[in-house]
Amino acid sequence: MAAAAGRSAWLAAWGGRLRRGLAAGRRAVPTRGPLAAAVAGVALAGAGAAWHHGRVKAAAREGSRTVSAQKNYLGPIEKLSLRKQRFMQFSSLEHDGEYYMTPRDFLFSVMFEQVERKTLVKKLAKKDIEDVLSGIQTARCGSTFFRDLGDKGVISYTEYLFLLTILTKPHSGFHVAFKMLDVDGNEMIERKEFVKLQKIISKQDGFKTVKTNETEYQDPTVKEPGVNTTLQVRFFGKRGEKKLHYKEFRRFMENLQTEVQEMEFLQFSKGLNFMRKEDFAEWLLFFTNTENKDIYWRNVREKLSVGESISLDEFKSFCHFTTHLEDFAIAMQMFSLAHRPVRLAEFKRAVKVATGQELSDNLLDTVFKIFDLDGDECLSHGEFLGVLKNRMHRGLWVSQQQSVQEYWKCVKKESIKGVKEAWRQQAGKGPF
């Protein structure tokens, strides 16, 4: 605990300020509450955009070889998908013409919409990448994995898409795809099968361009990186000789979701172990540009009482709910078809049906007060869903995306292709 607190204080002094309101120089005080395990995240969040801005001088002191951040890969920006643009903006490593993120870059990319910075991208030789990845196998594989690694990791674009999908989709679909590629039936896959799983999941997640909303041609054919990456070393070892069991992969998904949730909670709670309801509203509306945004903020000012707060556990339960938005939307269709408003009890029941869990009355009351556009104590659920999708996709959601049924149908189709290929490679001639 003392070591974590010391590291937090050092990072806070180095980072300077949090983009969304963390005061410069604020110290993180470790507590015995539920945020104790995540205390290092306060300082990492506090570093925020300021860290990226200071990266140039730090890199120069390290004597790293760098190239200008005027990345000519951006070219005609409108031809890149929203996710590709975000990846390019936050990536800080380059090897053999390919760009990569560090674990820190990834966390910042899901916390912040953009970074105002003039930065230099570090060019790495293959030996440099091996050095960067050297500590991954000994890192603690819990809910502080990415924070503990910091810059000691390499994340490819395919892995970036895969990690984003973990944050926005329920686990059930991953299990189906995992079992489809498990030709031995022991819920274990090898490295080459995991690469297929990444491409299958990432390929289907609606890679839309900014202006045309057409599927980007480059994304579905992203090639496998020519070097080891963070996830590959974490799951399969440096030489790729290990196998990955689904239970371990599920723990990784749960830990990743927990880590990002803790980081965002600390970001908007200003490092405290509770979040004011106004802070929760700010988190909800962070990536939202709806025309009713002013009405939502008026509701926050007029309907939410000063001093009321949201706990970390309540925040996590709400984030769990947001990974089941497609199922929740189906439950809401009965109200849309009947032209009926959604009242609190009906909303609560729909959440239970979609997720198997309940949201606290405190959370439900907060959501209803914010999204009651007409003052009739009913939820404007259509726009509420749009706001939540933008929130969970970190501003990268395109409304024309396919439904969850279409998504997993595509996943199943691609998984079958992967199974056929796996059988051919394993037996020379498969039963297909």
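Any Cβ shown, glycine's included, is placed from N, Cα and C.
No noted substitution is present; original residues retained.
Taken from Swiss-Prot, the feature domain 'EF-hand 1' covers 169-204, and the record attributes it to sequence analysis. Among the features that Swiss-Prot reports, Ca(2+) 1 binding site is placed at Asp182, Asp184, Asn186, Met188, Glu190, Glu193, with the record citing similarity to another entry. Here Swiss-Prot flags 290-325 as domain 'EF-hand 3', drawing on sequence analysis. What Swiss-Prot says about the mutagenesis result for Asp372 to Ala is this: Strong reduction of mitochondrial Ca(2+) peaks. According to Swiss-Prot, the Ca(2+) 2 binding site annotation covers Asp372, Asp374, Asp376, Cys378, Glu383, on the basis of similarity to another entry. Record note (Swiss-Prot) on the mutagenesis of Cys410 to Ala: Abolishes interaction with MICU2.
With helix defined as DSSP H, G or I and strand as E or B, the domain 'EF-hand 1' (169-204) counts 24 helix, 2 strand, 10 coil. Counting residue by residue with DSSP, the domain 'EF-hand 3' (290-325) contains 23 helix, 3 strand, 10 coil. In sequence order, Pro341, Phe371, Leu373, Gly375, Glu377, Leu379, Ser380 are the same-chain residues whose CB sits within 8 A of the CB centroid of Asp372, Asp374, Asp376, Cys378, Glu383, the residues recorded for Ca(2+) 2 being left out. Cys378 (Ca(2+) 2 binding site) sits 6 Å from Asp372 (mutagenesis position), taking the C-alpha atoms as the reference points. Sitting within 8 Å of the Cβ centre of Asp182, Asp184, Asn186, Met188, Glu190, Glu193, and not among those site residues for Ca(2+) 1, are the Cβ atoms of Leu181, Val183, Gly185, Glu187, Ile189, Lys243.
On the backbone, the CA of Glu190 (Ca(2+) 1 binding site) and the CA of Asp372 (mutagenesis position) stand 50 Å apart. Every protein chain shown contributes to the tally, and the Cβ of Asp376 (Ca(2+) 2 binding site) ends up with 10 other Cβ atoms within 10 Å. In space, Glu383 is the closest of the recorded positions Asp372, Asp374, Asp376, Glu383 to Met188 (Ca(2+) 1 binding site), judged by Cα positions. When the Cα atoms are compared, Asp376 (Ca(2+) 2 binding site) and Asn186 (Ca(2+) 1 binding site) turn out to be 54 Å apart. Other C-beta atoms found within 10 angstroms of the C-beta of Asp184 (Ca(2+) 1 binding site) number 11, with every protein chain shown included. Looking only at the recorded positions Asp372, Asp374, Glu383, the one with its C-alpha closest to Asp182 (Ca(2+) 1 binding site) is Glu383.
A helical conformation is recorded for Glu383 (Ca(2+) 2 binding site) in the three-state DSSP classification.
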